[in-house]
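Taken straight from Swiss-Prot:
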{"type": "MUTAGEN", "residues": "Phe9 to Ala", "note": "Reduced ability to mediate cell death as well as an increased sensitivity to the pathogenic biotrophic bacteria Xanthomonas campestris pv. campestris (Xcc); when associated with A-10 and A-14"}
{"type": "MUTAGEN", "residues": "Leu14 to Ala", "note": "Reduced ability to mediate cell death as well as an increased sensitivity to the pathogenic biotrophic bacteria Xanthomonas campestris pv. campestris (Xcc); when associated with A-9 and A-10"}
{"type": "BINDING", "residues": "Arg149, Val161, Gly189, Met190, Gly191, Gly192, Leu193, Gly194, Lys195, Thr196, Arg297, Lys363", "note": "ADP binding site"}
{"type": "MUTAGEN", "residues": "Ser152 to Glu", "note": "Reduced oligomerization activity associated with a reduced ability to mediate cell death as well as an increased sensitivity to the pathogenic biotrophic bacteria Xanthomonas campestris pv. campestris (Xcc)"}
{"type": "DOMAIN", "residues": "164-410", "note": "domain 'NB-ARC'"}
{"type": "MUTAGEN", "residues": "Val202 to Met", "note": "Abolished HopZ1a-induced hypersensitive response (HR) and loss of resistance to Pseudomonas syringae pv. tomato DC3000"}
{"type": "MUTAGEN", "residues": "Ser291 to Asn", "note": "Abolished HopZ1a-induced hypersensitive response (HR) and loss of resistance to Pseudomonas syringae pv. tomato DC3000. Reduced interaction with ZED1"}
{"type": "MUTAGEN", "residues": "Pro359 to Leu", "note": "Lost ability to trigger cell death in response to the Xanthomonas campestris effector XopAC/AvrAC in the presence of PBL2 and RKS1"}
{"type": "MUTAGEN", "residues": "Val544 to Glu", "note": "Impaired interaction with RKS1 and reduced ability to mediate cell death as well as an increased sensitivity to the pathogenic biotrophic bacteria Xanthomonas campestris pv. campestris (Xcc)"}
{"type": "MUTAGEN", "residues": "Gly645 to Glu", "note": "Abolished HopZ1a-induced hypersensitive response (HR) and loss of resistance to Pseudomonas syringae pv. tomato DC3000. Impaired interaction with ZED1"}
{"type": "MUTAGEN", "residues": "Pro816 to Leu", "note": "Lost ability to trigger cell death in response to the Xanthomonas campestris effector XopAC/AvrAC in the presence of PBL2 and RKS1. Impaired interactions with RKS1, ZED1, ZRK3, ZRK6 and ZRK15"}
{"type": "MUTAGEN", "residues": "Phe839 to Ala", "note": "Impaired interaction with RKS1 and reduced ability to mediate cell death as well as an increased sensitivity to the pathogenic biotrophic bacteria Xanthomonas campestris pv. campestris (Xcc); when associated with A-825"}
Amino acid sequence: MVDAVVTVFLEKTLNILEEKGRTVSDYRKQLEDLQSELKYMQSFLKDAERQKRTNETLRTLVADLRELVYEAEDILVDCQLADGDDGNEQRSSNAWLSRLHPARVPLQYKKSKRLQEINERITKIKSQVEPYFEFITPSNVGRDNGTDRWSSPVYDHTQVVGLEGDKRKIKEWLFRSNDSQLLIMAFVGMGGLGKTTIAQEVFNDKEIEHRFERRIWVSVSQTFTEEQIMRSILRNLGDASVGDDIGTLLRKIQQYLLGKRYLIVMDDVWDKNLSWWDKIYQGLPRGQGGSVIVTTRSESVAKRVQARDDKTHRPELLSPDNSWLLFCNVAFAANDGTCERPELEDVGKEIVTKCKGLPLTIKAVGGLLLCKDHVYHEWRRIAEHFQDELRGNTSETDNVMSSLQLSYDELPSHLKSCILTLSLYPEDCVIPKQQLVHGWIGEGFVMWRNGRSATESGEDCFSGLTNRCLIEVVDKTYSGTIITCKIHDMVRDLVIDIAKKDSFSNPEGLNCRHLGISGNFDEKQIKVNHKLRGVVSTTKTGEVNKLNSDLAKKFTDCKYLRVLDISKSIFDAPLSEILDEIASLQHLACLSLSNTHPLIQFPRSMEDLHNLQILDASYCQNLKQLQPCIVLFKKLLVLDMTNCGSLECFPKGIGSLVKLEVLLGFKPARSNNGCKLSEVKNLTNLRKLGLSLTRGDQIEEEELDSLINLSKLMSISINCYDSYGDDLITKIDALTPPHQLHELSLQFYPGKSSPSWLSPHKLPMLRYMSICSGNLVKMQEPFWGNENTHWRIEGLMLSSLSDLDMDWEVLQQSMPYLRTVTANWCPELESFAIEDVGFRGGVWMKTPLHRT
């Protein structure tokens, strides 16, 4: 990944030299020399990345170069911080004057001298590497084709090809089973064959959903214990029990399933330790049609779980026709799966033949080509690269790994760093997308291009990996926005191997720059890794980290730490004391404390975190106060205080954080002692705003137009939980959201009729609308538009609105572009084309949803 490290560094250096020339004048010569050498070396670094896999000398040289660039980048940040480059103009001006102080001269000289030494060492590495690459000149540097080709996911991961027969067969087994017996089925086959996909198709089938009162999905990693598996089953049943012993857990499972027809899927079971199976198997109730599906790569596992041979399904490779169809669905996803260029069809079929019918391989190569230019010479180059990777393989598994290696090799440089962060997460872990994106921004992996903001560019990176089928979507919102994801275990194997060789991360936590915190964390891993750049909570759903306060003291030894995510953690001391220690980490750019306890307030010492760009304290229910020093974080891009129920208001001065792109959980003050809504109008870079409005006096009359000129704002969420008073309804009704708004969410709205501005005339660009909970009974007349004015809404969600009355036909007439409607717990919407709308509800879809 040295090409990724160099690319990120060059981008930062270029920006600093162009925009901050005065503050780096002491080091300008060294930076320019460094920039020149690295630009030249970019021309062969990608080839060096490939060749180092078989050349020990090259591997060592590339590793040395990577470490030198890391050090140069750290010096660069030190220079910026020392010169006051934190976005605060007054501080920057004063800091520049302080550079003239005699006490500063030795420090400046030391940094300048070290940059000079790094330059000399890099020049030497260049001379040693050059002989491996002939005819290389700086003009040979190619661009990363497809880097910005798609800014949102294009390929629909729910599309399934060639597995209809498999699904039909399994459903027949389930429906014909003897209810008096426990049915055990096994899906057996190599990784990447589609076992999990078949199980998901069956699990999510409507007929299966109606037949089984309880459906449970458990991802069984190689390191799972019987206790973890039992707790996972209980979480599927809505029970987040803690502290119980195994016997109690098993009895609870029995109680939940007794008298119910149930289906349990045990996905990806390995044969290393199956002692857990006997207890669970013996404890499962019989006599009401219970069924268990086990997916595994091992025939011995199928026998061990007592799956009869006639109930063991062995998926076959895809046929040539289905292989081509799946490839087209991915590679030509932007063209509805149609290949319209004969020259691409020929080379495409040649590539598909090399995939040998393996779905994971086909999707990986198809996703790669989706993101490349659709021209013959580029596809021919990829075909030859693929052939090189396949050479010498002796098994189907080798072929899958070769396709994944090809996909990694062909990634744009910055996406290589992004994908390697997934090496930190445990097997089968469901990963929050925002955690990934925030970490990428904090570490500087995200390239801001084509006028895209930092957060938008971070989303683009995620889409780039999703379109390449390297990340699998787990959960989406009604609007198609991805919430959580995961990676296939074979993709995980690849990124762990690369990350370990490049000292990015290491499962043993040694000699690396990134660590994942999960469960009871071994603090020694921090002690032996003082060069850490990222520490991320990788706890699985429903679990927490239990950390002690001594950990904070060890964090302070990692002075170059950029990302610290200790979300979903419980500490044995007040978190303010721990944050007091963390405040010394001046390179810190991303700090996540989401769902961390006990956090009551931030310490004043946090004012020293001048490099902070992302601060996430969402779901900290005990947080009562934000220190005024938060307004000093002039680089802040994201401030998330969602669901901080005890927080009274924000401090004055939030309006000075003009780089903010995302502000969530914002509670306008009820008095002049805190931040008023009027300050928000200064945040002209806002893309996403979440308001918490509970009292009418949070908004003054003269503040009602505070949102109208936020020209970049795309999403607004208004949460009125625990509100009272007609005055609040009047104030919300008089607000003026900006016309270009793309997505709107109303939660716990107290009014009986919709706000007057909720109309296609006032919000002509609105694409997604969500109204959840509250007292809404009807929509005001402007909501329905007229024959000349219609909504452009594509996605609508209505939830927990017990009194809302709305006609389905009238709704469709006013929303002609509607593609999907999600509705539940809305008993008065009887005319809707959604089954059980008054209870669990469902989704109506006109056509497959594509984000525009």
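Each Cβ is built from the backbone N, Cα and C atoms, and glycine gets one as well.
Note that the structure is a prediction, hence the values are computed from the model and not measured.
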Residues near Gly645 (mutagenesis position) in space but at least six apart in sequence (CB under 8 A): Gln621
Cβ neighbour count (within 10 Å, all chains shown) around Phe9 (mutagenesis position): 19
Those residues of the chain, 6+ apart, with a Cβ under 8 Å from that of Gly191 (ADP binding site): Arg297, Leu360, Thr397, Val400, His488, Asp489, Met490
Cβ neighbour count (within 10 Å, all chains shown) around Phe839 (mutagenesis position): 11
Position of peak Cβ density within 10 Å, selected from the binding-site residues Lys195, Arg297: Lys195
For Leu193 (ADP binding site), the one of Val202, Pro359, Phe839 that lies nearest, given that the mutagenesis positions are compared by Cα: Pro359
Rounded Cα-Cα span from Phe9 (mutagenesis position) to Phe839 (mutagenesis position), Å: 54
Which same-chain residues, if any, lie at least 6 apart from Pro359 (mutagenesis position) yet have Cβ under 8 Å of it: Val161, Gly162, Gly192, Leu193, Gly194, Thr197, Leu318, Leu326
Greatest C-beta neighbour count within 10 angstroms, which of the recorded positions Gly189, Pro816: Gly189
Cα-Cα distance linking Val544 (mutagenesis position) and Phe9 (mutagenesis position), given in Å to the nearest integer: 35
Chain-internal residues near Val544 (mutagenesis position), provided their CB is under 8 angstroms and they sit 6+ positions away: Lys568, Ser569, Ile570
Where Gly189 (ADP binding site) falls in three-state DSSP terms: coil
Local backbone state of Ser291 (mutagenesis position), from DSSP in three classes: strand
Fewest other C-beta atoms within 10 angstroms, as judged across Leu14, Leu193, Val202, Ser291, which are the recorded positions: Leu14
When distances run from the Cα of Leu14 (mutagenesis position) to each of the recorded positions Gly189, Lys195, Val202, Ser291, the nearest one: Lys195
